[in-house]
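Q: Sharing the feature lines straight out of Swiss-Prot:
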MUTAGEN   Lys356 to Ala  Loss of DNA binding; when associated with A-358
MUTAGEN   Ser358 to Ala  Loss of DNA binding; when associated with A-356
MUTAGEN   Lys359 to Ala  Loss of DNA binding
MUTAGEN   Arg365 to Ala  Loss of DNA binding
MUTAGEN   Lys393 to Ala  Loss of DNA binding
Amino acid sequence: MSVKRSVSEIEIESVQDQPSVAVGSFFKGFRAPSDTTFDLYKKKKSEKDEFVLHGENERLEYEGYTDSSSQASNQYVVGLFNPEKKSIQLYKAPVLVSKVVSKSSKNLRGPKIKSKSDTRPSALRNALGEAFGTKKAKKAIADLERNRIDSDKLTDSAIDIVDSVRTASKDLPTRAQLDEITSNDRPTPLANIDATDVEQIYPIESIIPKKELQFIRVSSILKEADKEKKLELFPYQNNSKYVAKKLDSLTQPSQMTKLQLLYYLSLLLGVYENRRVNNKTKLLERLNSPPEILVDGILSRFTVIKPGQFGRSKDRSYFIDPQNEDKILCYILAIIMHLDNFIVEITPLAHELNLKPSKVVSLFRVLGAIVKGATVAQAEAFGIPKSTAASYKIATMKVPFKLPEMTRRGRGPRR
């Protein structure tokens, strides 16, 4: 026999979007005693509708929380049906996953409370040992107590120690002062770490003092047409390929500053190649009449005056130690950076200075230069075969500039 089915149309009278009722979902259901009270709480700062249900009576507690995973995928409503109008009112009703907990089974143990007694367990143990222990045990307890440090008695001593340390360390340099001392001890010209252009990293006045720069007069070199006669006006005659090649490109009055740098470079090369000379008079004999103020400035910055030497400055003795040798070389490289527009080939320069390329690379890195294999564009500019470009080292300067840290190395072969 078939079952007859009827279909009724029900009108949705209203829908309440804001939660106005909540449904507690208890496993297998339950029947709450009449003395049970329930409270519903909502999290104020939560963007979602999150609720907490709490109820209790004399023996039981009821706890419920909004199921966030279920809430994200499902939406629950409670419908209030009006049979006369055949309409229904829908109320949003979050479901709270709930459970019943017996008060007798809850762990109501509170935090551990420290004993008010100041007696240490070891003190109690020692008291028993002194009362009932052997002579050997009593002696060990007495030695232990005699050597025990009482922190309370050390409070005043600790204050005195701190005051003594402060007094002793007040004259020690600060971190900034130590950085300044380290910077001054570097073998490089004074660097401008805030430079926004590569020319500002080692400005010319940090390489050649302004007072000395004005004594480098190169107008006669600029006016001279014959190249050999031009080279004869430089302070050191060593047939430098670099000086001769660079001189060909400095022919305009606007290049006067670079010509002054080239002149000073020639003088530094002369001092470096005669670094075993230990007397100013002998040094001047090997140079081509440079202004004496330039020589005095170089000797004051790049040499160590021998102790016990008195008399005229022209006759004084000095020596150039390994640190000052590196300092002269760093100044030479800084000048060459300016002359070569801050892109320098390592190999020809190493031949010019009679140094190993690795030594030149390490000095450039002390200056903060970046040393890498030549790029395709650089290889084309310098006429380097593409097959060897990656191993052909080029030194460049870039901004922002970071001053490299100085590291101490063990003594070893210099070159």
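Each Cβ is built from the backbone N, Cα and C atoms, and glycine gets one as well.
No noted substitution is present; original residues retained.
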Q: In whole Å, how far is Lys393 (mutagenesis position) from Lys359 (mutagenesis position) when you measure between their Cα atoms?
A: 13
Q: Using all protein chains in view, find how many other C-beta atoms are within 10 Å of the C-beta of Lys356 (mutagenesis position).
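A: For Lys356 (mutagenesis position), the 10 Å Cβ neighbour count is 13.
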Q: Going by Cα-Cα distance, pick out whichever of the mutagenesis positions Lys356, Ser358, Arg365 is nearest to Lys393 (mutagenesis position).
A: Ser358
Q: Within the chain of Arg365 (mutagenesis position), which residues six or more apart in sequence place their C-beta under 8 angstroms from its C-beta?
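A: Set apart from Arg365 (mutagenesis position) by at least 6 residues yet with Cβ under 8 Å, we have Val371, Pro404.
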Q: If you count the other Cβ atoms within 10 Å of each Cβ, which of the mutagenesis positions Lys359, Lys393 comes out on top?
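A: It comes out as Lys393.
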